[in-house]
Amino acid sequence: MKHAHLIVPRTLVAGSASGELLYAPTGLSFWGGVDPRSAEVIDRHHPLSGRHLHGRLLAIPGGRGSCTGSSVLLELILGGRAPAAILLREPDEILALGAIVAEELFGRSLPIACLGERFDELAAYPWARLADGRLELHRDAPPPLEARPAEALATDAGPRLDAFDQALLAGEHGEAARLAMRIVLRMAALQGAQRLIDIQRAHIDACIYTGPAGLRFAETLRDLGARVRVPTTLNAISVDQRRWREQGVPAALGEPAAALARAYLDMGAQPSFTCAPYLLDDSARAGEQIVWAESNAVLFANSVLGARTNKYADFMDICCALTGRAPLAGCHLDEQRQARVLIEVEDLGSVDDAFYPTLGYLCGLLCDGQIPAIDGLRQRQPDHDALKAFGAALGTSSSVPMFHVIGVTPEAPDLASAFGGRAPRRTLRVGRERLRDAWRELDSAGETRIDLVALGNPHFSASEFAQLAALCHGRRRHPEVALVITSSRQVVAQAEAAGHLATLQAFGARLVTDTCWCMLDEPLVPPGARTLMTNSAKYAHYAPGLVGRQVRFAGLAGCVEAAVGGRSPAGLPAWLSEDC
């Protein structure tokens, strides 16, 4: 065997592995990007699309997109389909958390290591061996690993604990709280947090059903007597809890998905069932220290509301809710909320509402995991719906927990405030050419015939219902096109009280509550549908992998026209046309 190329990485989760190295220069969201049953990469925009992760050492710069990646990784580990190891450029708390939960609750291990600036060296090697805190890169298959006892978990490093923390860790508040505290402390050590803080509220994303492992996790905690210590809301779940049977959802999904929701309700969470908790009457407030999972909600809370939350992984969300404590790290700290990248947006003149998700998706691709500040939108003064669409798109194509829009968002009245008085590390300029490229990535179908219009990802707001009702008033959808909107029970009730539901029902629209498009499949996605249309950049990115359909992308008015006429316009919108 030839001499190996040696790297000493930072160990995030201990363990050993040897085998084929699967390298990509692009971050990967495990949720929506990896099938939890087969371990196939299903993100059709990713360079590893179609490859299988099982048994390979996966090398990616980091995660991106969904907080549910930790849940998918747990499914892979407990189902015996996980990668042999994960090698990262930068620490990824979502992936690390999935492996930590596997160790703490189920005694299963998956090594994760961080290589920093040396990550790109992996591109030249097809084989790797991780053992004894060292990574060997090989041109040929390395020797097999020798059997060895499991590595002991470090328990001495971590934050300072107060008396309450110590009582939780000692089991004085129950076994569920003790297990939750162990997980919180392991993540705090990984983050380098010096202490824990009290939190005011939590939003749980782990209620999305990804398979039996996530249900087993929740029911284990519930059966140990788990109870949340702070007001806790639930994300959109995987089914419409009240109507999944009449909607024709198979019991094989409906029953465990409903059971997962019940487990979190039994722990004291509220039945909010929304991926847009910022639309609830009692939402987070500026300056509050909160623990929110669900990527779009995290971005909105930090950026628009001015609350303080990290991009919490599934499972970490409920662990913090059960203890009422979170590591003082990341976006809980002033300095970690400052922008690092400046993105200057050229004046494009008149645009439609599709501008904001297109721009958000592009900014996520450009910012390289660093918090961006967007300059050039002050005169447009985007409203909350526009910022919601922008943030959801940004959170899909990147791992960032927040953004600033100069002159619009609360912590960015000017450039100096957004950057904490420092100069940007990078400055990028965005014009029509780059936006056209992003649009074409989202508007990926060649077909113009539309079978389904999918709205409400993230969940529709009351103002979006009003806009849609105005566009649909006095009209009827094409008989061969379904138009389906997902939203929360609370917002649907507001839309009904305002008279918008009657207008939409006369148009032929269908409403689904409790769940969202990223969790829906057949029959709510019609089995015969080949091409869907959406105004959501998030769903346009994920749908080809999640439901195997072609996707057209447009603003809300374009979606309504497609629902009426049965076809989408070919080519670019006017504000992106080559003639501008």
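Every residue gets a Cβ built from N, Cα and C, even glycine.
No noted substitution is present; original residues retained.
A quick note: this is a predicted structure, and the numbers were derived from the prediction, not measured.
Residues or ranges marked as active site, proton acceptor in Swiss-Prot (evidence: a curator's inference): Ser66. Residue density at Ser66 (mutagenesis position): 29 other Cβ atoms are found within 10 A of its Cβ, drawing on all protein chains shown.
Long-range neighbours of Asp35 (mutagenesis position) (same chain, six or more residues apart, CB within less than 8 Å of its CB): Ile42. Where Swiss-Prot documents Asp35 to Ala as a mutagenesis experiment, the accompanying text is: No effect on catalytic activity.
According to its DSSP assignment, Ser66 (mutagenesis position) is coil. Under mutagenesis, Swiss-Prot gives Ser66 to Ala with this note: Loss of catalytic activity.
Cys67 to Ala appears in Swiss-Prot as a mutagenesis experiment; the accompanying note says: Significantly decreased catalytic activity. Within 10 Å of the C-beta atom of Cys67 (mutagenesis position) sit 33 other C-beta atoms, taking all shown protein chains into account.
The 10 Å shell around the Cβ of Ser70 (mutagenesis position) contains 34 further Cβ atoms across the protein chains shown. While the structure shown retains the original residue, Swiss-Prot records the mutagenesis experiment Ser70 to Ala with this note: Loss of catalytic activity.
Mutagenesis annotation in Swiss-Prot: Cys207 to Ala, described as No effect on catalytic activity. Contains iron; the structure shown retains the original residue. Neighbour count (other Cβ atoms within 10 Å of the Cβ, all protein chains): 30 for Cys207 (mutagenesis position).
One mutagenesis experiment named in Swiss-Prot is Glu294 to Ala, and its note says Loss of catalytic activity. Loss of iron. In sequence order, Cys67, His203, Asp205, Asn235, Cys275, Pro277 make up the list of same-chain residues 6 or more apart from Glu294 (mutagenesis position) whose Cβ falls under 8 Å from its Cβ. Mapped onto three states, the DSSP output places Glu294 (mutagenesis position) in coil.
Looking at Swiss-Prot, the entry for mutagenesis of Ser295 to Ala says: Loss of catalytic activity. Around Ser295 (mutagenesis position), the same-chain residues six or more apart in sequence whose CB sits under 8 Å from its CB are Gly65, Ser66, Cys67, Lys311, Ala392, Gly395, Thr396, listed in sequence order.
What Swiss-Prot notes for the published mutagenesis of Asn457 to Ala is this: About half of the catalytic activity of the wild-type. Contains iron. Under DSSP, Asn457 (mutagenesis position) is assigned to coil, being neither helix nor strand in the three-state scheme. The Cβ of Asn457 (mutagenesis position) lies under 8 Å from the Cβ of Cys275, Ala392, Thr486, Cys516, Trp517, Cys518, Thr534, Ser536, Lys538, Tyr539, each of which sits 6+ residues away along the same chain.
Among the mutagenesis experiments that Swiss-Prot reports, His459 to Ala is described with the note: Significantly decreased catalytic activity. Applying an 8 A CB threshold to same-chain residues 6+ apart, the list for His459 (mutagenesis position) reads Ala236, Thr274, Cys275, Ala276, Leu279, Thr486, Ser487, Ser488, Val491, Cys516.
Asp514 (mutagenesis position) has a Cβ environment of 27 other Cβ atoms inside 10 Å. Among the mutagenesis entries in Swiss-Prot is Asp514 to Ala, noted as: Significantly decreased catalytic activity.
Under the DSSP three-state reduction, Cys518 (mutagenesis position) is assigned to helix. Under mutagenesis, Swiss-Prot gives Cys518 to Ala with this note: Loss of catalytic activity. Contains iron.
The Cβ neighbour count for Cys518 (mutagenesis position), using a 10 Å radius and every protein chain shown, is 26.
Cα of Cys207 (mutagenesis position) to Cα of Asp514 (mutagenesis position): a distance of 11 Å.
Rounded to the nearest whole angstrom, the C-alpha distance between Ser70 (mutagenesis position) and Asp514 (mutagenesis position) is 22.
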